[in-house]
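Colleague: Below is a structure I'd like to ask you about.
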Amino acid sequence: MARSVTLVFLVLVSLTGLYAIQKTPQIQVYSRHPPENGKPNILNCYVTQFHPPHIEIQMLKNGKKIPKVEMSDMSFSKDWSFYILAHTEFTPTETDTYACRVKHASMAEPKTVYWDRDM
């Protein structure tokens, strides 16, 4: 009985330790197809290598939140870091700016990464 209690305690302590590790997310913003002004496309925000799993992702057009954003299911890598894809339909123009803003416990303030149409 004492062995079982000790084993359960060690497992719980190990799991708690997993949440103590924080990894800062890596953020990539890119379009599905090469951009053409006035032609509908898909804008992706791929967020990887973060821990713990709780994360907030917003996609922005000219600094304002885009309301219709879809999210993939969150998944994890072999190192227990997480990744997720946010995406939305958009029609690029010469003057509009697009970005992805990510808020995570590992960062003091949200990070915004802008879409570079030349990438």
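Using N, Cα and C of the backbone, Cβ positions are placed for all residues, glycine too.
From Swiss-Prot, for reference:
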type: VARIANT; residues: VAL8 to Ile; note: In allele W3
type: DOMAIN; residues: 25-114; note: domain 'Ig-like C1-type'
type: VARIANT; residues: HIS54 to Gln; note: In allele W4
type: VARIANT; residues: LYS64 to Glu; note: In allele W3
type: VARIANT; residues: ARG101 to Thr; note: In allele W2
type: VARIANT; residues: ALA105 to Val; note: In allele W2, W4 and W5
type: VARIANT; residues: ALA105 to Asp; note: In allele A
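What does the local environment look like for each feature on the list?
Modeller: The DSSP secondary structure for HIS54 (variant position) is coil.
In the shown protein chains, 8 other C-beta atoms lie within 10 A of the C-beta of LYS64 (variant position). The DSSP secondary structure for LYS64 (variant position) is strand.
The Cβ of ARG101 (variant position) lies under 8 Å from the Cβ of ILE57, GLN58, MET59, LEU60, PRO110, LYS111, THR112, each on the same chain and at least six residues away in sequence.
Counting every protein chain shown, the number of other Cβ atoms lying within 10 Å of the Cβ of ALA105 (variant position) is 13.
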Colleague: In Å, rounded, how far does the Cα of ALA105 (variant position) sit from the Cα of HIS54 (variant position)?
Modeller: 8
Colleague: Ten-angstrom check, please: count other Cβ atoms within 10 Å of the Cβ of HIS54 (variant position), all chains counted.
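Modeller: Counting Cβ neighbours of HIS54 (variant position) within 10 Å gives 12.
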